[in-house]
Amino acid sequence: MVNNNRPRRQRAQRVVVTTTQTAPVPQQNVPRNGRRRRNRTRRNRRRVRGMNMAALTRLSQPGLAFLKCAFAPPDFNTDPGKGIPDRFEGKVVSRKDVLNQSISFTAGQDTFILIAPTPGVAYWSASVPAGTFPTSATTFNPVNYPGFTSMFGTTSTSRSDQVSSFRYASMNVGIYPTSNLMQFAGSITVWKCPVKLSTVQFPVATDPATSSLVHTLVGLDGVLAVGPDNFSESFIKGVFSQSACNEPDFEFNDILEGIQTLPPANVSLGSTGQPFTMDSGAEATSGVVGWGNMDTIVIRVSAPEGAVNSAILKAWSCIEYRPNPNAMLYQFGHDSPPLDEVALQEYRTVARSLPVAVIAAQNASMWERVKSIIKSSLAAASNIPGPIGVAASGISGLSALFEGFGF
């Protein structure tokens with residue numbers, strides 16, 4: 001008989017002890033003093049940015065005013081600022097010229113408007129038969145900014161009595177159609193071309209033979225064809241365009257005296273190479289007082305037969321003059337602003353980023369576009385080594401600074 005009452009073997013209970021580690025395990029091959037050094041570097045970087053922010057707040061106001069004068073429309077800002085914040089050190093007079101004018105375009109004609117860097121002159125214009133370009137028989141005449149004679153006098157020999165030289169920060173133009181929607185027709189085309197003032201020595205048939213220096217314009221051939229980079233749109237949509245300095249430096253140009261026509265009246269057009277004539281008319285009202293380092297904006301308005309095209313033309317430019325010590329303007333001059341690398345860098349960035357032209361309706365948002373370009377550029381520039389990167393790092397984090405200057 002099997003005994004089933006034998007005691008069963010009891011299994012030993014297994015006890016599992018779990019240890020919870022509350023302290024973080026140091027990473028392998030990373031000493032603690034390395035982490036401390038890294039954290040200290042971050043704190044120092046933030047401290048340096050804070051100090052540069054304070055310095056930038058003091059020094060960048062003329063730079064921001066310079067950007068606003070160069071790119072903001074006059075209905076937003078008419079302050080000429082303190083001048084161009086580059087390495088020039090001297091007394092200057094800043095001026096923002098503005099012209100508002102109603103204009104009508106002749107039917108069956110193509111009207112050419114040149115926004116050229118000529119101080120005191122808002123634009124030059126001429127009309128040619130529809131579908132053609134200016135020829136040797138074409139003469140461009142000026143339309144002045146208000147105050148031309150107060151700045152440059154009423155004679156061709158008094159142009160430099162107040163100021164001796166000048167340089168441009170920007171030129172702007174807008175055409176805002178006012179035509180009846182049932183009567184307008186035609187188109188607007190815009191492009192730019194580099195035009196420079198040149199001095200050429202011509203022989204004079206005298207006994208004994210001699211020569212004379214004559215001022216002529218080179219680059220006007222760019223007006224005779226639509227450039228590859230251009231803007232074309234229906235007339236009723238209008239246009240807005242800007243031109244900025246694309247030279248390495250903002251160089252001053254001399255104020256010229258005794259020039260009413262280019263080429264001069266006693267020099268044949270063919271001998272100078274100019275395709276057409278620039279005539280400023282009576283010296284009591286206008287004149288050619290110089291030519292700056294800016295690309296000329298060319299606007300062609302085509303109006304077919306039967307069209308009734310009218311518009312408001314608005315032009316403005318930001319210029320810096322050097323006043324003469326014995327002139328009344330000298331008392332209104334001021335020292336050129338200190339160097340602002342950030343403002344100059346952003347000026348170049350905006351100039352490269354803007355299109356040749358936009359429709360007139362987008363002029364209202366052009367300053368917003370400029371602000372977005374500046375902000376995005378500063379965010380990218382904060383990673384650049386050197387003073388530009390350091391200053392950009394501070395300014396990109398200081399939104400109140402932008403707001404204080406209209407940004």
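From the backbone N, Cα and C atoms, a Cβ is placed for every residue, glycine too.
This is the original sequence, none of the listed changes applied.
What Swiss-Prot lists as active site is Asp75, and the listing cites a curator's inference. The Ca(2+) 1 binding site annotation in Swiss-Prot covers Asp161. Positions annotated as Ca(2+) 3 binding site by Swiss-Prot, on the basis of a large-scale study or a structure entry: Asp161, Asp221. According to Swiss-Prot, the feature Ca(2+) 5 binding site maps to Asp249, Glu251. Among the mutagenesis results in Swiss-Prot, Phe402 to Ala has the note: Lack in specificity of viral RNA encapsidation. The residue drawn here is the original one. Mutagenesis annotation in Swiss-Prot: Glu403 to Ala, described as No effect on specificity of viral RNA encapsidation; the structure shown retains the original residue. For the published mutagenesis Phe405 to Ala, Swiss-Prot gives the following note: Lack in specificity of viral RNA encapsidation. According to Swiss-Prot, the mutagenesis experiment Phe407 to Ala carries the annotation: Lack in specificity of viral RNA encapsidation.
On the structure: features taken from Swiss-Prot.
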residue : record                : Cβ contacts under 8 Å, 6 or more apart
Asp161  : Ca(2+) 1 binding site : Gly153, Asn324, Ala327
Asp221  : Ca(2+) 3 binding site : Pro275
Asp249  : Ca(2+) 5 binding site : Asp86
Glu251  : Ca(2+) 5 binding site : Arg167, Asn293
Simplified DSSP label at Asp221 (Ca(2+) 3 binding site) comes out helix
Reading the DSSP string in three states, the entry for Glu251 (Ca(2+) 5 binding site) is coil
